[in-house]
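**Student:** Submitted below is the structure of interest, expressed as structure tokens.
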Amino acid sequence: MNKKYGTSSNNHDNKKDKKNNADKNKNKKNTTTGEENKDSNKSLVNNDSKKNDSSKNKYNIVKANIKNIFASDKKNEKSDKNEKNESSKSSKNTETYTNVNDKKSNNLITKGSNDKKKKKKDSKKNSSNNNNNNTIVDISDGDYTNDEEGTNKPKRNWKGRTFSRFTPGGVRSSTVLFICTAIGVGFLSIPYVFSKLGIILSIILIILNAFESYVTTNILCTSSLEHNTFVYGNLLKKIGNKYYKTIIDFGLSFGFVSSYILILILISNFLSTIFYVFNFPTLFTNNVFLVILICLLILPITFRNKVGSLNHFLIFSLFSLSITVLTIGLQTKSYNNLLINKEVNLFKMDKHFFKCFNILLFSFSQQPNACFITGQFNQPTHRRLNKSTFRSVILQVIFYTLFGILGYFSFLNTAKDNIVLNYENSNVSILLCKFLLSLTFFFSVPLNFMGSYQSMLALGITTRDALYKLYTYIFRRTGYSANLSLLLSEYTNDPYQETHADNITEHSSVSESQTDDQNQRMWISVIVTIFCALIACKVKKLSNVIGIGGGITSTLISCLLPNLIYYKNRHNVSNKLKRYSTLFMLCFFSFMGFLSVVVTTLNLIL
């Protein structure tokens, strides 16, 4: 009997050892498959990151990993079940054979416990391998391939965003467009404002005008997006009626003409001084000759219909303005020491207040090109437009405040309406600033022409129609009426009619003004240039032109008409305090603008 039990127990031990060895081999296979899966996943991810494949490869890797996870989970479940069955069998076998041989049973128990520990460790390793497989695959928005750069591009740091190349229609390029639209001839009259009003009152008016410019620019940009039109006149026509469009067309046209005249006066004065100092022929010191020469150089640039072609010139304009501020700042102390009366005014109120108010209002007038820039914007969302307008206004405040304070402390109460005229002609650094400013104002003309071209075209069509009506009224009883009817029938399809794309969405970068015929643009540019050149040869006083002409256009375009647009859409603003405070502010600036024009005109007459 003992022999039988001994042989049976030995056979049982041999079978159990075989099972244990088989289980170990299975666990080794599981671990090796897990490690192979891990290595394969790592290699896949590394290859994906190196080659920058499309986003589909990432999702395929994720699916493959998920399948591997489920497969390994099933294997782990099977191994756990086998462990339980084997443990139950081993416990039963040890209980039945304890009376036969205690030493062998103790050895079996210790072996079973050690096997269980090893199996648990192996299962933990498999689970950790699966977890590692999950963390290796990167499905976040950190890195993207070239196919995804347009939509889900990772954010770069501020250095990469600031010093990277300008993209047409981007936030930075649109900010530069707003700044170059606003900073014009009025920039040189800021120290004159400080000398007449004092430092504190001038800074207060700068902040108030900056806030008004920010609010009205946002009103125009958001209204252009909502009504899907990027021409100022068409926006007012949709909101109001055709008479509103005529008013804004006149305002934009008059504003461009007045700024064009001022720029021709300034550039001719600057260049004549430079040519005189460097002993050029007397022909180049003649203002009339210089005005004609400048107009001939400006004309070809105004024929362009895309803002992107002017990006490099506009960036150079900001550079030249910065050089001018630095040059005047470095010479402030030396010129201040030459003054006899060094009394500094902090707050001053006199008859010059209204003219200075209009100069500052004109200096922040970036609204004429607001709709046009919105049409040129790439992905014109409210957040991106708000960011661009806010940055442009902040930079204008910094420029005007620094330039006004530095120019005022250089000459105090003797500052002229054009601060550059206070410097002697022998100052080489100021001559360099004059040349840089001439280039800045030169390239601002085609930019402003792009924004006001549609208005001048529409105003020309309105004038032509009025002349046709007058013609029919005078000759309606004569035989000329029949010829006129034939003439009018040829214009049923108006060749000058403005064409604009109605299918432009919020994410479109196509402007309505880009579809016009090139010949119309050339004719209007030539006619307006000749008209401005004739006036520029006669007018010399700068501040009076800004105070009257700039005051009318700035008040009309920057205050009154945005106020009308905001009043039409006032129900879209749920907060009543914000609604009525904005209306009050716009009404106040509209009233002050027109009052300043009247007072400035009366001061000149009387």
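Even glycines carry a Cβ here, placed using N, Cα and C.
Pulled from Swiss-Prot, these are the listed features:
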type: MUTAGEN; residues: T162 to E; note: Increases resistance to chloroquine
type: VARIANT; residues: S258 to L; note: Variant under strong directional selection, linked to chloroquine resistance, might play a role in the evolution of resistance to quinoline drugs in southeast Asia, significantly reduces parasite fitness and increases resistance to chloroquine
type: VARIANT; residues: F313 to S; note: Might play a role in the evolution of resistance to quinoline drugs in southeast Asia, moderately reduces parasite fitness and moderately increases resistance to chloroquine
type: VARIANT; residues: Q454 to E; note: Might play a role in the evolution of resistance to quinoline drugs in southeast Asia
type: VARIANT; residues: K541 to N; note: Might play a role in the evolution of resistance to quinoline drugs in southeast Asia
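In terms of burial and nearby residues, how do these features look in this structure?
**Tutor:** In the three-state DSSP classification, S258 (variant position) falls within a helix.
Secondary structure at F313 (variant position), taken from DSSP and collapsed to helix, strand or coil, is helix.
Using a 10 Å radius centred on the Cβ of Q454 (variant position) and all shown protein chains, the other Cβ atoms total 24. In this structure, Q454 (variant position) is part of a helix by DSSP.
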**Student:** Under 8 Å between C-beta atoms and at least six apart in sequence, can you list the same-chain neighbours of F313 (variant position), or say none if there are none?
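**Tutor:** Correct list: F443.
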**Student:** In whole Å, how far is S258 (variant position) from Q454 (variant position) when you measure between their Cα atoms?
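**Tutor:** Approximately 17 Å lies between the Cα of Q454 (variant position) and that of S258 (variant position).
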